[in-house]
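> Questions regarding the structure given below will be posed in turn.
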Amino acid sequence: MGEEDVQALVVDNGSGNVKAGVAGDDAPRSVFPSIVGRPKNPGIMVGMEEKDAFVGDEAQTKRGILTLKYPIEHGIVTNWDDMEKIWHHTFYNELRAAPEEHPVLLTEAPLNPKGNRERMTQIMFESFNVPAMYVAIQAVLSLYSSGRTTGIVLDSGDGVSHTVPIYEGYALPHAIMRLDLAGRDLTEYLMKILHERGYGFSTSAEKEIVRDIKEKLCYIALNFDEEMKTSEQSSDIEKSYELPDGNIITVGNERFRCPEALFQPSFLGKEAAGIHTTTFNSIKKCDVDIRKDLYGNIVLSGGTTMYEGIGERLTRDITTLAPSTMKIKVVAPPERKYSVWIGGSILSSLSTFQQMWITKEEYDESGPSIVHRKCF
């Protein structure tokens, strides 16, 4: 195959957003919500093309009359029919590229069940007829995009958070930690604490409004207890937000109480350790000789690491846990919302990567299990 002249397509399937584009670009051409919406009462949508499903932004704009579903939960695909719709939309509507003409690089969550990546492989070759494909682990791509091959990635998106120690380009599976606490949980928690203020948000459409409030107004306190005290004494941290109907609501200490759950999951009724402790535990599971390299290269990735104040707070909390002489460095690249995609763009453009693709011939010969031999 003359793969040199054909650009690969890179698709990062997140629980919240799909990031898609062409290898070699420095940013995804298309970012849209991983949503499939179906009419609440079929037959109601007069004068609109009778579609049984809407994907992405179109589902978002018509959300009032649709039931919205996310086919990826906690980083793992739970509804393959909807997932196929999302991929179809990605290739044909967003990228306007025929998948049978391009190698496709997909991403997956660390510790993804084996059956999941086999199913991805099968759909790509059998439904979309791709000439070649590859499945890469999201956190490893984020590290590549930061220009490193060794470090620990704290990747937190909409559906799941992971800490993934990587040494010389290889993830260390025994030390990967997974935390089922990410952006979607924080949005739900913000809905809950806004309820206590008397603002009732409940439908799937209203949840999207709360997500927007979270992204625009929330931040992480360096010291939570002190911030709470300050917020009780003054109204400086109060901000107003205009709802789509023109009403204005006021958001106060919810601004930092919401993302505090990343450090204190007990706020959500979860027994898990916070992201600082999880990162520390992940490093402790690694060989003592490489820990220094990991402590000095803690790389943030994913939309849920975009809160103001997260780098300072993590540095402080991990310094408290780590050996006292250890130098702690948290790296927060400005483009970290898309660093998984950027890493995929870099990887699939490398000349050395071209022999890594799983080709159609190999798939026909070995079946879906080929993915475990070629993608690691």
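Cβ atoms here come from the backbone N, Cα and C positions, even for glycine.
Residues as originally present; substitutions not included.
Below, the features straight out of Swiss-Prot:
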BINDING   Ser15, Gly16, Asn17, Lys19, Asp158, Gly159, Val160, Lys214, Glu215, Gly303  ATP binding site
MUTAGEN   Pro42 to Gln  Reduces inorganic phosphate (Pi) release in presence of Mg(2+). No effect of K(+) on Pi release. No effect on Pi release in absence or in presence of K(+); when associated with G-49
MUTAGEN   His74 to Gln  No formation of long filaments. Reduces inorganic phosphate (Pi) release. No effect of Mg(2+) or K(+) on Pi release. Filament elongation rate appears normal
MUTAGEN   Lys270 to Met  Forms longer filaments. Increased inorganic phosphate (Pi) release in presence of Mg(2+) which is further increased in presence of K(+). Filament elongation rate is normal
MUTAGEN   Ala272 to Trp  Forms longer filaments. 18.9-fold increase in inorganic phosphate (Pi) release in presence of Mg(2+). Filament elongation rate is normal
MUTAGEN   Ala272 to Cys  5-fold increase in inorganic phosphate (Pi) release in presence of Mg(2+)
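Give me the lay of the land around each of these features.
In the three-state DSSP scheme, Glu215 (ATP binding site) falls into the helix class. The Cβ neighbour count for Glu215 (ATP binding site), using a 10 Å radius over every protein chain in view, is 15.
Its Cβ taken as reference, Pro42 (mutagenesis position) is surrounded by 9 other Cβ atoms within 10 Å in the chains shown.
Around His74 (mutagenesis position), the same-chain residues six or more apart in sequence whose CB sits under 8 Å from its CB are Ser15, Ala109, Gly159, Val160, Asp180, Ala182, listed in sequence order.
In the three-state DSSP reading, Lys270 (mutagenesis position) counts as coil.
The 10 Å shell around the Cβ of Ala272 (mutagenesis position) contains 16 further Cβ atoms across the protein chains shown.
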> Under 8 Å Cβ to Cβ from Lys270 (mutagenesis position), same chain, six or more residues apart: give me those in sequence order, or none if nothing qualifies.
Asp180, Leu181
> Reported as an integer number of Å, what is the Cα distance between Asn17 (ATP binding site) and Ala272 (mutagenesis position)?
25
> Which ones in the same chain are close to Asp158 (ATP binding site), with CB under 8 Å and 6+ residues apart in sequence?
Gly14, Ser15, Gly16, Asn17, Ala182, Gly183, Arg184, Gly303, Thr304
> Just to be sure I understand the packing, how many Cβ atoms besides its own are within 10 Å of the Cβ of Val160 (ATP binding site)?
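A count of 28.
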